[in-house]
Amino acid sequence: MRRERQRMMSFEDKDKDDLDNSNSNNSSEMTDTAMMPPLKRLLITGSSDDLAQGSSGKKKMTMATRSPSSSPDLATNDSGTRVQPLPEYNFTKFCYRHNPDIQFSPTHTACYKQDLKRTQEINANIAKLPLQEQSDIHHIISKYSNSNDKIRKLILDGILSTSCFPQLSYISSLVTHMIKIDFISILPQELSLKILSYLDCQSLCNATRVCRKWQKLADDDRVWYHMCEQHIDRKCPNCGWGLPLLHMKRARIQQNSTGSSSNADIQTQTTRPWKVIYRERFKVESNWRKGHCRIQEFKGHMDGVLTLQFNYRLLFTGSYDSTIGIWDLFTGKLIRRLSGHSDGVKTLYFDDRKLITGSLDKTIRVWNYITGECISTYRGHSDSVLSVDSYQKVIVSGSADKTVKVWHVESRTCYTLRGHTEWVNCVKLHPKSFSCFSCSDDTTIRMWDIRTNSCLKVFRGHVGQVQKIIPLTIKDVENLATDNTSDGSSPQDDPTMTDGADESDTPSNEQETVLDENIPYPTHLLSCGLDNTIKLWDVKTGKCIRTQFGHVEGVWDIAADNFRIISGSHDGSIKVWDLQSGKCMHTFNGRRLQRETQHTQTQSLGDKVAPIACVCIGDSECFSGDEFGCVKMYKFDLND
């Protein structure tokens with residue numbers, strides 16, 4: 001036994017000499033001895049604690065592990081075994097897999113325990129071998145461990161070249177697990193956050209389930225701020241999702257906080273984590289896509305509802321019964337009814353200060369809707385006022401008298417734009433470009449310059465009366481679906497325009513006008529008509545680039561935001577369309593038309609449904625009004 005111990009000790013000294021020679025010959029190259037983990041260094045030991053008794057009664061050699069030591073000189077452990085000094089713990093002397101700072105970190109404890117268990121299994125298997133084979137294995141491992149990178153690669157090449165398929169398969173199964181690197185945890189935080197910012201929402205949520213370190217990084221506010229910036233009020237080009245602004249809900253929360261909470265509560269409401277903001281909007285968008293909503297009805301008008309608009313707390317409706325209803329969206333109750341028009345209220349517009357209504361009685365009224373007082377009345381149209389729009393001190397109106405009027409409130413002047421040959425059903429201002437759009441029963445759409453009161457373009461393509469138009473500025477034009485063959489035509493000259501009789505009448509210039517590129521005109525125009533279609537137009541060229549079919553009867557009204565189009569039809573249905581693709585996402589059927597008899601019983605008129613006369617859209621809701629006087633709210637924010 002003494003002879004055996006001396007032989008082993010001389011063998012260990014020889015390994016140390018080989019290591020010293022290797023270090024001196026490769027001083028410019030970092031040795032892999034320093035790359036070995038202190039806890040996984042394979043040592044040859046002969047102590048009673050590390051040697052096991054075999055069935056033959058002889059001592060067996062084992063692979064032992066030891067704890068880190070900070071002593072710079074050769075030391076002796078409790079069993080008398082000589083050990084080598086350990087390098088400092090840093091990334092310049094350790095690779096990722098053998099770095100103690102990583103091994104002992106909380107996020108890698110489980111991985112370290114698995115490796116330690118694996119080492120113990122190897123020790124146990126070696127201990128079962130004869131003493132000579134144990135010595136040979138330890139010599140091979142020691143030689144490999146003390147070699148530099150170049151020698152290690154040569155040894156591996158030789159081993160792999162002499163290995164058969166069973167051994168190669170075994171190596172492959174081990175390496176697949178061992179080469180995995182948790183780069184997120186070891187990189188600087190800024191780089192880790194940058195990498196995570198490229199993930200989509202689903203992948204980012206999955207990342208929080210990996211470990212605590214990943215959860216902390218994936219939940220960082222900076223990552224979710226980037227997600228919100230990519231998706232809110234725009235469509236992400238990578239995943240195709242866009243999230244609503246929910247500005248009306250935010251205004252509603254601030255309004256409630258101002259009335260019932262302290263400044264600290266308001267501050268709490270306005271400083272929510274970006275992940276919470278994203279989650280809230282993601283749920284709303286998901287409900288829009290799946291068609292999940294809660295329906296609420298507003299009943300109070302005695303006749304059909306012709307127009308409606310809303311803000312974060314109030315709903316305004318105009319009806320054939322010549323009244324304007326103001327509803328509380330929280331309670332669903334009618335809080336005020338404005339009377340003054342002598343005929344049906346066909347159109348309305350409101351802002352924070354005033355309410356403007358147009359009626360079949362040929363007048364336009366301006367109201368203080370808070371007090372219910374009529375501030376002023378505008379008379380000038382010779383037939384029913386069908387549409388009004390306003391911006392600051394300018395009001396535009398369209399009428400059944402075939403004209404568009406521009407009212408300048410401050411200068412108290414009115415200009416009449418002539419060109420349509422039938423009723424003007426809708427007018428829309430675009431303040432940034434000082435332009436106005438109008439559509440008519442003559443199947444045309446006209447674009448006007450309200451500074452010069454001249455007609456810039458005429459859009460032709462509908463084969464039925466055009467009922468509604470919406471100017472749009474679409475940024476993501478590349479992903480906008482268009483028809484390969486458009487039946488629309490370029491703007492054409494119209495010889496039917498005549499001068500007005502009064503001095504303020506302004507004849508339109510029908511000569512085709514090239515739009516000034518320096519003026520921010522809307523990029524597209526959306527329209528609907530009684531030809532059962534919805535059309536999308538390119539404002540610059542004046543051509544129809546897409547036609548959407550789906551309704552079986554005329555489309556009376558449309559509304560749109562950055563993601564969706566809502567349409568209401570005479571067939572009694574409300575359809576939700578994707579703005580970019582033009583595909584119909586959902587169809588909501590209107591209520592069946594019923595009338596009460598004198599005995600308070602309801603009599604159904606067969607399968608007939610109430611035609612939808614008007615619609616409007618918000619971030620998390622849309623509204624419809626039908627010809628039986630019922631208003632419906634489709635609420636997609638189910639948490640409210």
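Glycine residues also receive a Cβ, built from the backbone N, Cα and C atoms like all the rest.
Copied from Swiss-Prot, the annotated features are:
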type	residues	note
DOMAIN	181-227	domain 'F-box'
MUTAGEN	Leu187 to Asp	Strongly reduces nuclear localization; inhibits interaction with SKP1/CBF3D
MUTAGEN	Glu190 to Ala	Strongly reduces nuclear localization; inhibits interaction with SKP1/CBF3D
MUTAGEN	Leu386 to Asp	Inactivates MET30 and prevents MET4 interaction; when associated with A-425 and A-467
MUTAGEN	Asn425 to Ala	Inactivates MET30 and prevents MET4 interaction; when associated with D-530 or D-386 and A-467
MUTAGEN	Gln467 to Ala	Inactivates MET30 and prevents MET4 interaction; when associated with D-386 and A-425
MUTAGEN	Leu530 to Asp	Inactivates MET30 and prevents MET4 interaction; when associated with A-425
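Projection of Swiss-Prot feature records onto the structure.
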residue : record               : DSSP (3 states)
Leu187  : mutagenesis position : coil
Leu386  : mutagenesis position : strand
Asn425  : mutagenesis position : strand
Gln467  : mutagenesis position : strand
Leu530  : mutagenesis position : coil
Near Leu530 (mutagenesis position) in space, meaning Cα within 10 angstroms, which of the mutagenesis positions do we find among Leu187, Glu190, Leu386, Asn425, Gln467? Gln467
Across the domain 'F-box' (181-227), what is the average pLDDT of the model, as a whole number? 87
Sparsest-packed among the mutagenesis positions, when each Cβ's other Cβ atoms within 10 Å are tallied, from Leu187, Leu530: Leu187
Taking the Cβ of Asn425 (mutagenesis position) as the centre, count every other Cβ atom within 10 Å, in any protein chain shown. 25
Could you give me the DSSP helix, strand and coil counts for the domain 'F-box' (181-227)? 33 helix, 0 strand, 14 coil
List the Cα distance (Å, whole number) between Gln467 (mutagenesis position) and Glu190 (mutagenesis position). 54
Measuring Cα to Cα, how many angstrom lie between Glu190 (mutagenesis position) and Asn425 (mutagenesis position)? 56
Does Leu386 (mutagenesis position) have same-chain partners at least 6 apart in sequence with Cβ under 8 Å from its own Cβ, and which are they? Lys346, Thr347, Gly358, Gly398, Ser399, Ala400, Trp423, Val424, Asn425, Cys426
